Amino acid sequence: MFAATRLSRLRHDTSRILSHWILPLGWLALLTGMFWVGDRSDYHRLFYILLAAPTLLYVILQPRLLRPLTGSPLFIAFLAFSSYMMLSLSWSTPENSTGSLLKRPLYIALLFFCAAILALEAPLRLKTATWLAALGAVISAAATLLRYYWDANPLRLTGYGALYNPLLSAHVYGAFTALWLAYWMQSRPILAPLPLISLALLGGLLIATGSRTPLVGLTAALMWLVLAGDRKKALIALALALAGALLGYILYPEVITQRGASFRPEIWADALRQISEHPWLGHGYDHPMRIVLSNGMLLADPHNIELGVLFAGGIIGLLLWVAIYALAFGFSWKNRKSPAVLLASTWLVFGLAAGLTEGNAFLPRPKEHWFLIWIPMALLYALWIQQRFAASRRGEDIAAP
């Protein structure tokens, strides 16, 4: 009896250390690691050590949580999509090992579970860690801009360390720009200094990258905020964004004039041609795509995440993919008055729109594409789980005599 009590106490204390200390640290490391980790492989190790392994241990210690965590409609939709993609390996010729590919949905599932555990056990720490990550992105952006202008800078800001090219920097910093847009929308004074300074620094960095992908995403995020948030502030932000775009065009006209459509119509046309060869089931997950442009350039992706899903999984895969987003946005619209939901959904809108003009990796290991898809999706999933638990407890209170 005494031994059982001690074991129960040990399990409780270990779970608390995980949920209140290690997992918040892991969440913060995931969101900020690309700013200070010099190598992408080290970023993966950070995820495995500080987030994936502790989350798995927590679920083992608290198995009662597994049923509600896996019973969410959003998680079931993700499970259906990822299972289908893993099944498609049977007719694919993947470029990576099957074992490596099979682990990727598990990593995303552990990300979901981590966010949900934090939302249930330490919601304030989840909120604080996310805010600290957003602040860290601003500090990193300021340091990156200083270094860029201090050095004999090239035409485009490429980034440093794990963010070694303009697109990677644009994806990650663009995601945090969308986050600060939502923070500004939720601040009481319209001229709240911290959000505005943050937006100015992040916006300046995005312009310096020369990438137009985040501009597409931020425009969509602003439109979402017009619909779901404070309409007056969102319209003001839209006007400021247009003014910023005009200023950017004056300072960096080559961003628009020199690169045109960057071969996107030609890329998408050839991607659709290849998709038409296997329209229903697709070519299979991780099947190589080769697109040869008219100038002889060889590309390995369609520069559109949804086309990547359609190429790999066909129409069936795309429908399962759309189901994930439909559930996420249905929940977001229904709960748009919640500041946390508005924050996460704005981030998700940014990622969805940005992915329409760049990218292909929809089930990757932890990297920049997670900032477009799976991190904001995990936040919405966590808030959904949190809401279901709160409703369940209210029902128990009402039923109690």
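Each residue, glycine too, has its Cβ placed from N, Cα and C.
Look at ARG264 (mutagenesis position): DSSP puts it in a helix. Less than 8 angstroms from the CB of ARG264 (mutagenesis position) sit HIS303, THR357, each of them six or more residues away in the same chain. In Swiss-Prot, a mutagenesis experiment is listed as ARG264 to Ala, annotated with the note No effect on activity. Can complement a knockout mutant.
Neighbour count (other Cβ atoms within 10 Å of the Cβ, all protein chains): 16 for TRP268 (mutagenesis position). One mutagenesis experiment catalogued in Swiss-Prot, TRP268 to Ala, is accompanied by this note: No effect on activity. Can complement a knockout mutant.
Looking at Swiss-Prot, the entry for mutagenesis of GLY282 to Ala says: No effect on activity. Can complement a knockout mutant. Long-range neighbours of GLY282 (mutagenesis position) (same chain, six or more residues apart, CB within less than 8 Å of its CB): SER88, ILE275, LEU310, PHE311, ALA312, GLY313, GLY314, ILE316, GLY317.
Record note (Swiss-Prot) on the mutagenesis of HIS303 to Ala, Gly or Asn: Loss of activity. DSSP assigns HIS303 (mutagenesis position) to coil, not to a helix or a strand.
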All-chain count of other Cβ atoms within 10 Å of HIS303 (mutagenesis position): 22
GLY282 (mutagenesis position): secondary structure state under DSSP, collapsed to three categories: coil
